[in-house]
Amino acid sequence: METPSQRRATRSGAQASSTPLSPTRITRLQEKEDLQELNDRLAVYIDRVRSLETENAGLRLRITESEEVVSREVSGIKAAYEAELGDARKTLDSVAKERARLQLELSKVREEFKELKARNTKKEGDLLAAQARLKDLEALLNSKEAALSTALSEKRTLEGELHDLRGQVAKLEAALGEAKKQLQDEMLRRVDAENRLQTLKEELDFQKNIYSEELRETKRRHETRLVEIDNGKQREFESRLADALQELRAQHEDQVEQYKKELEKTYSAKLDNARQSAERNSNLVGAAHEELQQSRIRIDSLSAQLSQLQKQLAAKEAKLRDLEDSLARERDTSRRLLAEKEREMAEMRARMQQQLDEYQELLDIKLALDMEIHAYRKLLEGEEERLRLSPSPTSQRSRGRASSHSSQSQGGGSVTKKRKLESSESRSSFSQHARTSGRVAVEEVDEEGKFVRLRNKSNEDQSMGNWQIRRQNGDDPLMTYRFPPKFTLKAGQVVTIWASGAGATHSPPTDLVWKAQNTWGCGSSLRTALINSTGEEVAMRKLVRSLTMVEDNEDDDEDGEELLHHHRGSHCSGSGDPAEYNLRSRTVLCGTCGQPADKAAGGAGAQVGGSISSGSSASSVTVTRSFRSVGGSGGGSFGDNLVTRSYLLGNSSPRSQSSQNCSIM
């Protein structure tokens with residue numbers, strides 16, 4: 001069974017055999033054949049889309065698996081990190097507590113040392129005074145040898161008195177210790193009484209709050225009841241309530257006053273007892289001190305006490321040195337532990353950052369694939385909806401009549417003048433290709449020539465003294481920017497080199513202004529290279545602009561709407577098929593020579609959009625912006641004017657045919 005296109009071709013052939021064909025009629029026939037060829041290529045395109053959807057499903061599965069692996073690893077690392085951090089905090093807290101304890105002990109030891117040193121100084125003064133008196137006594141002894149017997153008897157008497165005094169001193173010291181103990185007990189009882197007073201005050205406040213709450217509740221209940229009774233009953237209940245509340249207040253105030261009086265009486269009595277005990281103890285201590293001063297005339301006891309104090313002082317100093325050494329060791333141990341924990345935390349952060357970077361790369365790839373698949377689906381749906389085509393392939397048409405189509409179209413200029421230009425579309429796209437072999441990459445190049453941005457993607461600082469940025473704008477002279485001799489780009493940092501005409505502020509090390517150049521330049525081919533101090537190219541980014549112009553025509557004869565693609569400029573002027581649309585790189589390809597149309601289109605049309613691809617030379621992500629200019633009258637739907645009449649869709653592999661008259665070649 002013949003298709004509608006075959007029937008139209010048969011009818012056209014019969015008419016052509018019976019009547020001579022006009023140039024317009026020949027053009028229509030040739031366009032019908034081209035439309036049939038488009039159907040074949042659309043079928044190939046649909047197969048390609050299906051294969052891409054299959055690949056996308058596999059990639060989605062891989063991305064899902066990668067996300068699950070990354071989430072599990074991040075959760076494990078996070079748990080380990082939190083556990084290690086908790087252990088480090090516990091260790092730090094224990095070290096801080098031990099340090100505080102050692103500092104307290106050190107302060108106590110220092111106070112004891114100061115007290116012992118003062119006592120030692122005082123006893124040394126007493127020793128010197130006693131030695132001077134000993135000399136006087138020896139002189140008296142020499143002058144009073146005659147009264148030796150009397151002195152000996154007095155000596156025995158004095159020795160007895162000394163023994164009695166020592167006993168009294170021991171008793172007084174015991175009494176002093178007991179007085180101190182009583183004073184401490186009194187202070188503890190005082191603190192206890194103050195605590196009880198505070199507790200009673202809090203209980204009083206609590207009782208007040210309870211009574212206030214009960215009062216409010218009682219008022220609320222009475223107010224509820226007063227709604228149902230008359231005014232006389234209401235006044236009676238209010239007076240009763242006021243009397244009851246007044247009695248409650250009086251009772252509570254009496255109890256509070258009684259508690260206060262009892263507490264004050266108890267506190268005053270205990271305070272008076274403590275004061276009396278302190279006074280008695282101070283009197284006893286004064287008497288004891290006087291007796292001790294009298295007893296210090298004995299050199300032997302002073303010497304013994306002095307030697308004992310010196311021994312105690314030496315022991316305290318040794319203990320102090322031991323404590324200082326122990327504190328130093330604890331500090332060193334704490335520093336080592338903290339350094340190890342910080343190093344482990346830095347390693348975990350680095351691993352987490354690496355995994356996040358890998359996940360971000362996978363996510364970027366997924367987003368790019370989703371964008372491309374969405375665009376392909378929209379294009380195919382628009383073509384199928386407008387042309388109502390089935391995916392069944394037809395036989396390929398030879399391209400032998402392409403030249404006749406071109407010549408007859410030119411010869412029938414008088415007929416084509418009847419066509420009205422409905423709409424035209426201009427697409428300007430920027431394709432970027434980057435390559436990096438070192439730590440620093442050219443991250444971004446401004447299309448208007450305002451700035452160039454570099455990024456250090458490594459974990460180490462990069463010295464960039466005397467490095468150069470070389471900018472080549474097509475056939476224009478080479479521009480070279482040289483970094484300062486001591487410039488260093490830190491790890492993960494970004495530096496932007498602004499042209500002086502951009503109006504940026506010089507703020508090293510993140511923003512540098514090239515005062516010698518007003519602009520970095522702009523054009524259809526921009527190549528930016530980073531050269532190190534040895535002259536080696538370590539990074540490069542190339543930006544190429546391509547421009548295509550698409551026109552949408554309408555014929556007024558019996559054949560209706562048909563596709564027509566204009567390949568702007570002189571590209572493939574002699575012969576060739578309509579251009580193919582490469583789905584992967586999103587550039588228009590010549591159907592004859594397979595070269596990008598931007599080389600032939602050059603700078604034709606208006607620049608209104610850009611296509612930006614980032615990453616290495618092996619992959620690119622493209623986003624295209626376009627505008628639409630409408631001329632003439634009439635027009636189709638959005639899908640007819642903007643998408644389906646713009647490009648002839650085919651597979652991603654360009655056709656291989658003769659390229660005799662191709663301007664690209």
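Cβ coordinates come from backbone N, Cα and C, glycine included.
Just the original residues are modelled here, none of the noted substitutions.
Lifted from Swiss-Prot, the feature list:
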type: DOMAIN; residues: 31-387; note: domain 'IF rod'
type: DOMAIN; residues: 428-545; note: domain 'LTD'
type: MUTAGEN; residues: K97 to R; note: Decreased acetylation by KAT8, leading to impaired nuclear architecture; when associated with R-108 and R-311
type: MUTAGEN; residues: K108 to R; note: Decreased acetylation by KAT8, leading to impaired nuclear architecture; when associated with R-97 and R-311
type: MUTAGEN; residues: K201 to L; note: Decreased sumoylation; aberrant localization with decreased nuclear rim staining and formation of intranuclear foci; associated with increased cell death
type: MUTAGEN; residues: E203 to G or K; note: Decreased sumoylation; aberrant localization with decreased nuclear rim staining and formation of intranuclear foci; associated with increased cell death
type: MUTAGEN; residues: K311 to R; note: Decreased acetylation by KAT8, leading to impaired nuclear architecture; when associated with R-97 and R-108
Please name which of the mutagenesis positions listed here, K97, K108, K311, is nearest in space to E203 (mutagenesis position), Cα against Cα.
K97
Do you know offhand how many angstrom separate K311 (mutagenesis position) and K97 (mutagenesis position) by C-alpha?
32
In whole Å, how far does the CA atom of K97 (mutagenesis position) lie from that of K201 (mutagenesis position)?
35
About how far apart, in whole Å, are the alpha carbons (Cα) of K201 (mutagenesis position) and K108 (mutagenesis position)?
37
Taking 10 A as the limit, how many CB atoms besides its own sit near the CB of K311 (mutagenesis position)?
10
These are the mutagenesis positions: K97, K108, K201. Which one scores highest on other Cβ atoms within 10 Å?
K201
State the count of C-beta atoms found within 10 angstroms of the C-beta of E203 (mutagenesis position), not counting that atom itself.
11
